[in-house]
Amino acid sequence: MGAAASIQTTVNTLSERISSKLEQEANASAQTKCDIEIGNFYIRQNHGCNLTVKNMCSADADAQLDAVLSAATETYSGLTPEQKAYVPAMFTAALNIQTSVNTVVRDFENYVKQTCNSSAVVDNKLKIQNVIIDECYGAPGSPTNLEFINTGSSKGNCAIKALMQLTTKATTQIAPKQVAGTGVQFYMIVIGVIILAALFMYYAKRMLFTSTNDKIKLILANKENVHWTTYMDTFFRTSPMVIATTDMQN
């Protein structure tokens, strides 16, 4: 659950920073009328993720783009070295970007500016737009809560979607491993119980069904100093046969 908790914490931190940056740098607010509305949000393979849409709109699309990038950079800087080590693989899987821990911020900035300033995005004048994400996983018993922040512009929403693709890709990498890890732990516990039960039955059988002579031998074998007469007494417990002298004479 620790990994799932860290993902959720990162998602929450990222959303808070995006809202704050949009408000500070792009004069966005929840009360501003949005030129673009989110019609539908599709997750093709949803395995335990919840989604809400929040409006933080403004008229300055370029400032929105810069605000989103600034929030992403600050959030990445706050990750632990272990968390940062996973990020390049997430970029490759989600955005097909080849990057490294040291260049990930610059590479993401270049990707967003090139993609979100393209004519396909800028010329999109649809007032109601749909957002499609491939897949998202929640940890067992703990759904991942996502927040898509609608900036009110195609540019800003393009950058938000890029970040959403990264965070959902992180859930697909970690949550299934947690499920698999839980299964391995379960089987290891079962195997351990079986081994202990077998050992118990073995010793119980030795103690309950071993002959009296064998029990005495086992007990004596565990003693450090045993007088030889004790062994004699043990091995000759059966009374000797008495042969009459008359029989021998006959």
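All residue numbers here begin at 1 and follow the chain in the order shown.
Heads up, the Cβ atoms here are built off N, Cα and C, so glycines get one too.
Quoting Swiss-Prot on the mutagenesis of CYS34 to Ser: 75% loss in virus production. According to DSSP, CYS34 (mutagenesis position) sits in a coil region rather than a helix or strand. Other Cβ atoms within 10 Å of the Cβ of CYS34 (mutagenesis position), summed over all protein chains shown, number 18.
Mutagenesis annotation in Swiss-Prot: CYS49 to Ser, described as 75% loss in virus production; the structure shown retains the original residue. According to DSSP, CYS49 (mutagenesis position) is assigned to a strand segment. Neighbour count (other Cβ atoms within 10 Å of the Cβ, all protein chains): 20 for CYS49 (mutagenesis position).
One mutagenesis experiment catalogued in Swiss-Prot, CYS57 to Ser, is accompanied by this note: Almost no effect on virus production. Within 10 Å of the Cβ of CYS57 (mutagenesis position) there are 24 other Cβ atoms, across all protein chains.
Residue environment of CYS116 (mutagenesis position) contains 25 other Cβ atoms, counted within 10 Å of its Cβ in all protein chains. Look at CYS116 (mutagenesis position): DSSP puts it in a helix. Under its mutagenesis entries, Swiss-Prot includes CYS116 to Ser with the note: 50% loss in virus production.
For CYS136 (mutagenesis position), other Cβ atoms within 10 Å of its Cβ number 25. For the recorded site, CYS136 (mutagenesis position), the DSSP three-state label reads strand. Here Swiss-Prot notes a mutagenesis experiment, CYS136 to Ser, with the remark: 70% loss in virus production.
CYS158 (mutagenesis position) falls within a helix when secondary structure is assigned with DSSP. As a published mutagenesis entry, CYS158 to Ser appears in Swiss-Prot alongside the note: 60% loss in virus production.
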Cα-to-Cα gap, CYS158 (mutagenesis position) vs CYS49 (mutagenesis position), nearest whole Å: 21
CYS49, CYS57, CYS116, CYS136 filtered to the mutagenesis positions whose C-alpha is within 10 Å of CYS34 (mutagenesis position): CYS57
Nearest of the mutagenesis positions (CYS49, CYS57, CYS116) to CYS136 (mutagenesis position) - Cα to Cα: CYS49
Length of the line joining the Cα atoms of CYS49 (mutagenesis position) and CYS57 (mutagenesis position), in Å: 25
C-alpha spacing of CYS57 (mutagenesis position) relative to CYS116 (mutagenesis position), in angstrom: 17
Packing count at CYS158 (mutagenesis position) (other Cβ atoms within 10 Å of its Cβ): 23
